[in-house]
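Copied from Swiss-Prot, the annotated features are:
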- TYR14, GLU65, HIS146, ARG177, GLU197, TYR251: substrate binding site (BINDING)
- ASP38 to Ala: Loss of both epoxide-opening activities; when associated with A-197 (MUTAGEN)
- ASP38: active site, proton acceptor (ACT_SITE)
- GLU65 to Ala: Loss of both epoxide-opening activities; when associated with A-197 (MUTAGEN)
- ASP170 to Ala: Retains the 5-exo epoxide-opening activity but loses the 6-endo epoxide-opening activity (MUTAGEN)
- ASP170: active site, proton acceptor (ACT_SITE)
- GLU197 to Ala: Retains the 5-exo epoxide-opening activity but loses the 6-endo epoxide-opening activity. Loss of both epoxide-opening activities; when associated with A-38 or with A-65 (MUTAGEN)
Amino acid sequence: MPAETVRKEVALEYCRRVNAGELEGVLQLFAPDALLVDPLGTEPVVGRAALAARLAPALRGAVHEEPGRPYAAHDGTSVVLPATVTVGAPGAPPQRRGRTRVMGVIEVGEDGLIREMRVMWGVTDSSWTARPAPDEERRKELAREHCLRINDGDVDGLLKLYSPRIRFEDPVGSWTRTGLEALRAHATMAVGSNVRETAGLTVAGQDGRHAAVTVSATMDYLPSGPLLARHHLMTLPAPADPHRALIGIEYVMVIGVDADGLIDEMRAYWGATDVSLLDPAA
């Protein structure tokens, strides 16, 4: 399984080659039978020939991808990369270029090649298609509201956002838990560690179901730090003063929303390289 740093570098290299207009170079980053879904909710294209046909018009339109920081996972394959994409039709003047905020969920194989890329962006995330889309905004608001209720220590209020059929994985690659009682235990531990979350970029899928948000979180080292280390989810050295130390976690939360408007799926993408010890005096 490729290391977290390798997966992150593959995602960033994709942006570099796209920005250089290197179609063949871009294709060489993908497995021969790779799958691309862009945007999420449309039909996938499979294989390098189909990828070439899909990517060539964007490269002719001088597409430019400004990547954010990449996020890993503990499954040995995943990396998530937020980006701001600008592109125009081939030959169009600069003032007619569109701007889209996206989140790419990428799977990298043992050979270091991209096996799957699913790009999440909604009509509310692009200047090309910007129009009212209450369903997208509702999903994005649910993702942000999760962070607010955690910050308020409102576990009961948090559970009201979720379906009794919730399945969640935090972090991706650990283990999948199901049901509201499992979520209550998970959230109670977070609140007990004084978690504070700041939501960042939020995007929607065009599948009528998903949304994603980048999150910067801090928490007390105790009591959760030793537990994270025990499960090999964190590889930081023990702090000199664990009672004062803080942990920082940068992650992406992807949610799925059911027909009742409740979250029935939650995946948190973060790896060991997304965790840090913070100076409590800073």
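These residue numbers are counts, starting from 1, taken along the chain as shown.
Any Cβ shown, glycine's included, is placed from N, Cα and C.
Original residues fill every noted site, and no substitution is shown.
Spatial neighbours are here defined as Cα atoms within 10 angstroms of one another, and by that definition the neighbours of TYR14 (substrate binding site) among the mutagenesis positions ASP38, GLU65, ASP170 are GLU65. Taking CA atoms as the reference points, GLU65 (mutagenesis position) and HIS146 (substrate binding site) are 29 Å apart. Across the structure, HIS146 (substrate binding site) and ASP38 (mutagenesis position) place their CA atoms 26 angstrom apart. Residue pair GLU197 (mutagenesis position) / ARG177 (substrate binding site) shows a Cα separation of 22 Å. Sequence-distant contacts of TYR251 (substrate binding site), defined as residues of its own chain at least six apart whose C-beta falls under 8 angstroms from its C-beta, comprise TYR71, PRO171, THR214, VAL215, ALA217, ALA268, TYR269, TRP270, ASP274. In the structure shown, the C-beta of HIS146 has more C-beta neighbours within 10 angstroms than that of any other entry among the binding-site residues HIS146, ARG177. Cβ-based neighbour count (10 Å, all protein chains) for TYR14 (substrate binding site) stands at 22.
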